[in-house]
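The block underneath contains the structure these notes are about, expressed in structure tokens.
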Amino acid sequence: MAKLTKPKTEGILHKGQSLYEYLDARVLTSKPFGAAGDATTDDTEVIAASLNSQKAVTISDGVFSSSGINSNYCNLDGRGSGVLSHRSSTGNYLVFNNPRTGRLSNITVESNKATDTTQGQQVSLAGGSDVTVSDVNFSNVKGTGFSLIAYPNDAPPDGLMIKGIRGSYSGYATNKAAGCVLADSSVNSLIDNVIAKNYPQFGAVELKGTASYNIVSNVIGADCQHVTYNGTEGPIAPSNNLIKGVMANNPKYAAVVAGKGSTNLISDVLVDYSTSDARQAHGVTVEGSDNVINNVLMSGCDGTNSLGQRQTATIARFIGTANNNYASVFPSYSATGVITFESGSTRNFVEVKHPGRRNDLLSSASTIDGAATIDGTSNSNVVHAPALGQYIGSMSGRFEWRIKSMSLPSGVLTSADKYRMLGDGAVSLAVGGGTSSQVRLFTSDGTSRTVSLTNGNVRLSTSSTGYLQLGADAMTPDSTGTYALGSASRAWSGGFTQAAFTVTSDARCKTEPLTISDALLDAWSEVDFVQFQYLDRVEEKGADSARWHFGIIAQRAKEAFERHGIDAHRYGFLCFDSWDDVYEEDANGSRKLITPAGSRYGIRYEEVLILEAALMRRTIKRMQEALAALPK
């Protein structure tokens, strides 16, 4: 071991003291005490000895040039201005083997790799626990490898605190295997406040292997291929990690690669592609399962990248077998793409919290790529865009608003108790379910009616049990003789049929037939046939345009029968109907009178014509009998 000479500064070392004796006394590596720090002199031995002293080592001002250093201890502090510069153009630089506690802080680590393809890591934590790496600046970064890497060595890295990391990469090339920070299989660790510029494939922070129970937060990636990257190289992928606060400034591909891992929570991601040359612009790509990606805001995509080339934009992309993932996104850009479900992705749910410039997620230029994966089965992907009123897909194959139970109060419901679907346009509603499905409609007082499809027939309920049925060849009531077509207050204006109506005349449906009595015919003989105009038609068209009709007056027929002591209401030819006021409730709960109370007489002409025919028969018969009684 070389002997240190006494420094020129006031005595701390003694002449003839060895380096280790000095370090044991002081543990200070600086220009006056053995390390040159002039960017030229090889300070490898001094730095290595300082680390191996197991004491805290301070790197003072200067550039300390050294070859690769391998130590079991990590206790270096640079006071903010110290620089460790790699003398070698290849290989790893600072390697710490299974350090237990310790720190690397307030220092710049300079790489001097020979080419853009030279392999090597700047700082390596090979295993270890409870180590802090803080306020470290990585400069002159190029080649392949990582600025800071933590990986297993007998056991995975545990309890690392990595914060305040800056790195700037030169020699960018797409998919070059390089990145700023890599935590391979680390557990229970914190990576916070990372600023990375121009890093290729693995971006600012990569979690890899069995990495779990880590927090990655407050990461800025400028012009990186990706910003945070969950390793997808092998079958084992990170799980149970929290990644939050990601700023992606013009990434070259995807801002966040959630990878093949599971149960990771990724939140608060801001992505801008305004000046990016990316041909593929993705906010988040997901390949694993049971991950939550919350609050992704993406901007700067208009369909063309900074080089004028066509750019495909997708804020959430589900790859391969992505399953059971959730994402909430804000696509604040004009490019059409929003969501991609690749073949094989299942049960993923995307909530579009605001659609940006889009008014439809299923337009002709569909913003959902892979919409065929939304099939309404238990494996269906689902997209909700509440601002657009679009709820696309269901994993249950149905849409439900379900409550445990419902009981109606004795009084009417208030407006707050109602469920309404309002709109100026057409409303389409499809409900599926076996051979029968129905929609039930409620009024504010609890009355309900249903519209149903049963065995291919459409049914409109008229009461709790009654209905009108529209079948393939007929419109029928639920039972015979229970409904009328029109009413006294709402009569049909007319009608058209190809054949006359068929009226039931089966003897099995009638009482014992009786002959029409002379008293009835005598009363009927006093009812005159007249011509008339309807008053509402005169009011609408004028007396000169309203048409004339032929018939009888119901009240005159009633009076004629009364003169003969007969109650005409006992007979089916005379009708009398009355009704109360009819109100309609609008969307605000206000009642509006639509039909005032009233009454109206009516005539069944087929029956009075039978009376007229019977009267004529009697008259003719009597004339024939009178003629027959005349002398021959």
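Backbone N, Cα and C define each Cβ position, glycine as well.
Record features, source Swiss-Prot:
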DOMAIN    505-630  domain 'Peptidase S74'
MUTAGEN   E206 to A  Complete loss of enzymatic activity
MUTAGEN   K208 to A, M or R  Complete loss of enzymatic activity
MUTAGEN   H226 to A  No effect on enzymatic activity
MUTAGEN   Y229 to A  98% loss ofof enzymatic activity
MUTAGEN   Y229 to F  75% loss of enzymatic activity
MUTAGEN   Y253 to A  No effect on enzymatic activity
MUTAGEN   H282 to A  No effect on enzymatic activity
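Here the features listed in Swiss-Prot are placed on the structure.
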residue: E206; record: mutagenesis position; Cβ neighbours (10 Å): 26
residue: K208; record: mutagenesis position; Cβ neighbours (10 Å): 26
residue: H226; record: mutagenesis position; Cβ neighbours (10 Å): 26
residue: Y229; record: mutagenesis position; Cβ neighbours (10 Å): 27
residue: Y253; record: mutagenesis position; Cβ neighbours (10 Å): 20
residue: H282; record: mutagenesis position; Cβ neighbours (10 Å): 27
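Taking Cα separation as the measure, Y229 (mutagenesis position) is nearest to E206 of the mutagenesis positions E206, K208, Y253, H282. Cα-Cα distance from Y253 (mutagenesis position) to H226 (mutagenesis position): 6 Å (rounded to the nearest whole number). H226 (mutagenesis position) and E206 (mutagenesis position) have their C-alpha atoms 9 Å apart, to the nearest angstrom.
Counted with DSSP, the domain 'Peptidase S74' (505-630) comes out as 55 helix, 27 strand, 44 coil. Secondary structure at H226 (mutagenesis position), taken from DSSP and collapsed to helix, strand or coil, is coil. Looking just at the domain 'Peptidase S74' (505-630), the mean pLDDT is 92.
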